[in-house]
Amino acid sequence: MTKKIKCALIGPGNIGTDLLAKLQRSPVLEPIWMVGIDPESDGLKRAREMGIKTTADGVDGLIPHMQADGVQIVFDATSAYVHADNSRKVNALGALMIDLTPAAIGPFCVPTVNLKEHVGKGEMNVNMVTCGGQATIPMVAAVSRVQPVAYGEIVATVSSKSAGPGTRKNIDEFTRTTAGAVEKVGGAKKGKAIIILNPAEPPLIMRDTVHCLLESEPDQAKITESIHAMIKEVQKYVPGYKLVNGPVFDGLRVSVYLEVEGLGDYLPKYAGNLDIMTAAAARTAEMFAEEILAGQLTLQPVHA
């Protein structure tokens, strides 16, 4: 039996519940706590049925147990508004925070683009951008590694059913954080992000459109090759990530059309927006866990 790093999840909504399913399959992570604020929530009930410890007292219900239970990694799937407070309390106990809200107080992480850059930095909070960011930033990066991107615009369309109350509260933060990461991680000089919640029934699969405006005539062969290589990288942890059309070249503009199907761990397969976020968070946490297990990373308490 290999040793696993113990984890806690804050936020038993759509994202937290889907993430829990993924962590249970991880070879190096062991989820032991699920934290919520509503004792009647479906997510807390499910976690309890799986034998996970739960509290409905928010992060303050977890803090007294973290050291005794050996929790070293905490995932926050709540809301940007409460994340800073949650992170401060968790970091003070020497646990690493993986932020699945658009709070973005820590550095951005999009695994296929910059996961390796986070190795050995001793960071105690990393931000997973947003579901739209995880789906589209690899495509912007695939273009910008070939030639400069003056402007990158992404449009993420998700089913209304897959967007819970936390996501809805954070729509403005979603667009700001995603646009910022299109620039910082994707490499575009200027970024823009648009999210659409589609109420259609039956719910539609997650769809993403990426437009890149280049500074010079596109090298079509190189860009096409780079995009296909990046798609394969993302598919390693989100098998349902696929190129529907493109790259389409029109003057200086390159457009890519994507679809993301989920594994159906919690919501049905149309909710690929959950998968791309939770799989990226799990992959990021696994990298930190592997470092901890190898003795290359010792987490230190951070006092605000």
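Glycine is treated like the rest: Cβ placed from N, Cα and C.
Residues annotated as active site, acyl-thioester intermediate in Swiss-Prot, with experimental evidence given as evidence: C131. Per Swiss-Prot, the feature NAD(+) binding site maps to S162, A163, G164, P165, G166, T167, R168, K169, N170, N273; the stated evidence is sequence analysis. Here the residue is the original one, but Swiss-Prot notes a mutagenesis experiment at this spot, C131 to A or S: Loss of catalytic activity. Still able to bind NAD(+), however with much lower affinity. Quoted from Swiss-Prot, the note on mutagenesis experiment I195 to L is: Does not significantly reduce the channeling efficiency of the enzyme complex toward acetaldehyde or propanaldehyde. Looking at Swiss-Prot, you'll find the mutagenesis I195 to W noted as follows: 5- to 16-fold decrease in catalytic efficiency with aldehydes two to four carbons in length. Exhibits 59% of wild-type acetaldehyde channeling efficiency. Annotation of the mutagenesis experiment I195 to A in Swiss-Prot: 5-fold decrease in affinity for acetaldehyde. Increase in affinity for butyraldehyde and pentaldehyde, leading to a 9- and 20-fold increase in catalytic efficiency with butyraldehyde and pentaldehyde as substrate, respectively. Exhibits 84% of wild-type acetaldehyde channeling efficiency. Listed in Swiss-Prot is the mutagenesis experiment I195 to F, annotated as follows: 4- to 7-fold decrease in catalytic efficiency with aldehydes three to four carbons in length. Does not significantly reduce the channeling efficiency of the enzyme complex toward acetaldehyde or propanaldehyde. According to Swiss-Prot, the mutagenesis experiment D208 to A carries this note: 2-fold decrease in catalytic efficiency.
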Nearest recorded site to D208 (mutagenesis position) by CA-CA distance, among binding-site residues S162, G164, G166, R168, N170: S162
In three-state DSSP terms, the structure that G164 (NAD(+) binding site) belongs to: coil
Conformational class of I195 (mutagenesis position) under the three-state DSSP mapping: strand
DSSP-derived class (H/G/I helix, E/B strand, else coil) of D208 (mutagenesis position): strand
Packing count at R168 (NAD(+) binding site) (other Cβ atoms within 10 Å of its Cβ): 12
Cβ neighbour count within 10 Å of I195 (mutagenesis position): 20
Other C-beta atoms that fall within 10 angstroms of the C-beta of G164 (NAD(+) binding site): 18
C131 (mutagenesis position) and N170 (NAD(+) binding site), distance between Cα atoms, whole Å: 12
Neighbour count (Cβ, 10 Å) for N170 (NAD(+) binding site): 23
